[in-house]
Amino acid sequence: MEELRERVWNGTINVEVVVSDAIVVPNTTLADKSCHIVMLRDAYLGFYLPTVVRKLADTIKVPYESDYRNWWFEYNGEGVPWEYPCGVLFDLLNKKRKKQGNELDDTSLQMWELQLCHGDKYPRGILPLVDGHSQIKDYWRHQWKQACFILNGSAKRIMSLSIPDFENFWVSILSRNRSDFMAVRSKLFSMNKAKSLPVRVWTSNYAVLQPTVPVTDKELSVAELLDSIKLSSDGVKSVIIQGIDVSIEDNIFELYDIFASIDGFLYLVTK
């Protein structure tokens, strides 16, 4: 169990980023206008934006003043939100992913191909990332307030964290120090005393649902959860959590304990 948690924490995605045709220097080769980067599944796209912009700076024809402001990523012409973990977005958007028995075939190892875009007008649904890490940090804190409220019935625990504890919590994500992360997380809730679980379900049409999952029913299965939110488990071909196809018979309580993301939520992607 602990080994699986460690693998989830260190899980990565291979990503190819190509500069959008709208902002690339004319006649730039594909090799020059693209870069490859390994992104952590349990991290935010915004973490990687400055690195990508700097790597591709020589091929960008438009002037810019910030590595964050007016930048965004697109996938197949659609804006990709930065406020969800990278792995969740990849599992949701990757159309080439196929399952073969209990294992994924080689298509799961293909690059996630993103476009780097810039402009004053953001695509619909894209939250402007203006203040860089500080904005991501504030958003992440807000997510934990929501998660704590669901888990404990109030956000008191996250609000009452000492400044050193909160800073250590944040830095543990950036430095990938799982032991520090778990040490602070343990102060925010206890699985044995939780009231409900913070769960988000992405549907095949890209809608995100946030059902109420009371822990009074510790035998609640994925299938029962889907049925409760009018997503017939019979019509769902697969349920993906942290890149892993899970059984609809799996226990939600146990899945949360293993697979909850850095923002306190368990994400289920249905297809």
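Every residue, even glycine, has its Cβ placed from backbone N, Cα and C.
This is the original sequence, none of the listed changes applied.
As the structure is a computational prediction, the values presented were derived from the model and not from experiment.
Among the sequence features in Swiss-Prot, the mutagenesis site L127 to A is noted as follows: Reduces the formation of the ATG12-ATG5 conjugate. Under DSSP, L127 (mutagenesis position) is assigned to coil, being neither helix nor strand in the three-state scheme.
In sequence order, A155, I158, M159 are the residues near K145 (mutagenesis position), counting only same-chain partners six or more apart with C-beta under 8 A. Listed in Swiss-Prot is the mutagenesis experiment K145 to A, annotated as follows: Impairs the formation of the ATG12-ATG5 conjugate.
Proximity of V208 (mutagenesis position) to non-local residues of its own chain (separation of 6 or more, Cβ distance below 8 Å) is seen for R200, V201, W202, given in sequence order. In Swiss-Prot, the entry for mutagenesis V208 to A states: Reduces the formation of the ATG12-ATG5 conjugate. The structure shown retains the original residue.
Quoted from Swiss-Prot for the published mutagenesis Q210 to A: Reduces the formation of the ATG12-ATG5 conjugate. Taking a C-beta cut-off of under 8 Å and a sequence gap of six or more, Q210 (mutagenesis position) has these contacts in its own chain: P198, V199, R200, V201.
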**Item:** Neighbouring C-beta atoms (10 Å sphere around the C-beta of L127 (mutagenesis position))
**Value:** 14
**Asked** Which state, by DSSP, holds K145 (mutagenesis position): helix, strand or coil?
**Response** helix
